[in-house]
Amino acid sequence: MKFATSIVAAIATTGAAFTVIPQKLSHPSQLNALNTMGSISSITAESPKEVLSRVQDAGLTLTNPNDLYWMVDFLKEKYYDNGDYYYPIKTVCDGESIDVKFYCPFEPSLSPHYLELYGSRDERASIYETTMKKYNRINSEKTSAICTPYSSYGDTQIVAYFYSMMYYINDQTAHLKLPESEIESELIDILNDDILIYLNEFMSIFEPEDAQDLERIWDFLDFYQPYFSKVDGKIVLDEKYLVRTPSQMPLIKTICEYVSEQFAPSKNITQVIWEVVRYIKGVKDEIHIRGDKSFTLSLQEYDDFRDKVTASPMAHAVSDLTHERFSYEAYTNPAFMELENRCSEIITYFNDVCTSDRERLDEDPFNSVFILMDLDPSLNFAKSCDVVVEHAYNKMQAFLKLKEEILESASDEEERLALARMIKTREDSLIGYVLHEVCCVEDGYARDHKPLMKAFLEEEITKSLAEKVKFNPVESESVRLN
């Protein structure tokens, strides 16, 4: 299926950089499931011959948003379409070559809204208290577009905001990586105050119609309960804790306003609030864990910890609301929540391999690669990465088994279709994260730039495009006009 050109932003080229001029579009609340790759040339307005010439001259970048479409297209064609679900990751850790393959048996795709999201990034960055250098490294537009390929523009953007929220809170927790003597207690107090106020902002949009939903969130607050009260069917923070305005409050307000306006009137947003509570509680745990330099984690404890502080469950809870087929009851199904946790753990293990060198330099012990090396001193970085990838494969098998069990447990076809749609959201997130890591091809626009992956992709994509141009010379010239 081809996308109509009306949904594609016009592109203006200035030197090597691209600026997208957004059209006045009306963004529907729902996009039908589409295969973005089927209309790659209509989206980028480029022919294979043009792309081949550009890649040969300038290489692959992330500052030309078209390149991500062509990279995803290539990976889908070379791997998924041929039944090969093992995607290469080539990087280094402390000089050791890390050459592994991430197993992920789901179809790659990329949102047709990525061009417009990329083009409006300066406007989006103005919401944050940040620098463009830091904002570019986070590159949340890329993450959301590749992990949420079938949602509307606004719904894709809100996922980008959730990922940004995680990264900017992570920036504050990063202070705890310093030696104990260098940690400033005042900054930790500020972080504790900030996350409590962020949590309160989400509570302000939570107006459950069902008393059970109110109690579900109230009980889940756990050690945060003393800070809040139940007032007229709402959960309200005691005013004495509203001591300051956190730096990223405009971002949090933007997220809350969107959820409140777009979803709350017609859908049950309780799970979004639940996942935010889980995440904020996880950050509180992280403050404790990182602050105690003698603290160690087993691999299972690490899994449990990461289940809480991964952004994907928050993003999934929002994405679930964007689709017509939706079952709130799924969240009270232990098997479904176990599937959610497996998803978080797989993403974490993939991330650990890709961040191992950066986190080694940061002396950050909370990485499965390092935890395994502590458990088995015979492992070097490369071998430990191999073991982590094996663990990720096993977790993927558990994910697939849970998927079948959940679908078989559906009481009727309508429920089965709703569950299938919600599981698909998590599958899209998994393959999206893999592609996000594979396509880190430009320094400064990825947290973990991979020069070896860049060289590999440039060589392979050049060969692939050259074959297309050779065997379909007319099509390669004219496809952009179709």
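Note: Cβ is positioned from N, Cα and C throughout, glycine not excepted.
If you look for the noted substitutions, you won't find them, since the model keeps the original residues.
Sequence annotations record features per position, and here Swiss-Prot assigns Mg(2+) 1 binding site to ASN351, THR355, GLU359 based on experimental evidence. Secondary structure at THR355 (Mg(2+) 1 binding site), taken from DSSP and collapsed to helix, strand or coil, is helix.
Taken from Swiss-Prot, the feature Mg(2+) 2 binding site applies to GLU359, PHE366, supported by experimental evidence. In the three-state DSSP reading, PHE366 (Mg(2+) 2 binding site) counts as coil. Neighbour density for PHE366 (Mg(2+) 2 binding site): within 10 A of its CB lie 19 other CB atoms from the protein chains shown.
For the mutagenesis of THR143 to Met, Swiss-Prot gives this note: Acquired activity on dimethylallyl diphosphate (DMAPP), but reduced efficiency with geranyl diphosphate (GPP) as substrate. The structure shown keeps the original residue. Residue density at THR143 (mutagenesis position): 23 other Cβ atoms are found within 10 A of its Cβ, drawing on all protein chains shown.
Spatially close to TYR167 (mutagenesis position) yet at least six residues away along the chain are ILE138, SER140, judged by Cβ distances under 8 angstroms. According to Swiss-Prot, the mutagenesis experiment TYR167 to Phe carries this note: Normal activity.
Recorded in Swiss-Prot as a mutagenesis result, TYR167 to Leu carries the remark: Strongly reduced activity. The secondary structure of TYR167 (mutagenesis position), as reduced to three states from DSSP, is helical.
In Swiss-Prot, a mutagenesis experiment is listed as TYR167 to Ala, annotated with the note Complete loss of activity.
Remark: ARG358 (mutagenesis position) has ARG447, ASP448 as non-local neighbours, by Cβ distance under 8 Å and separation of at least 6 in sequence. Under its mutagenesis annotations, Swiss-Prot gives ARG358 to Ala the following note: Complete loss of activity.
Counting only residues at least six positions away in the same chain, the Cβ atoms of ASP352, PHE366, ASN367, PHE370 sit under 8 Å from the Cβ of GLU359 (mutagenesis position). One entry in Swiss-Prot concerns the mutagenesis experiment GLU359 to Ala. Its note says: Complete loss of activity.
Within the same chain, residues at least 6 positions away in sequence whose Cβ sits under 8 Å from that of HIS436 (mutagenesis position) are LYS142, THR143, ILE146, CYS147. For the published mutagenesis HIS436 to Ala, Swiss-Prot gives the following note: Reduced efficiency with L-glutamic acid (L-Glu) as substrate due to a reduced affinity.
Highlighted in sequence order, ASP352, VAL353, CYS354, SER356, ARG358, ASP364, ASN367, ASP448 have their Cβ within 8 Å of the centre of the Cβ atoms of ASN351, THR355, GLU359, the residues recorded for Mg(2+) 1, and are not part of that set. Neighbour list (ASN351 (Mg(2+) 1 binding site), Cβ cut-off 8 Å, at least 6 residues apart, same chain): TYR433, GLU437. The Cβ of THR355 (Mg(2+) 1 binding site) has 19 other Cβ atoms within 10 Å, all protein chains considered.
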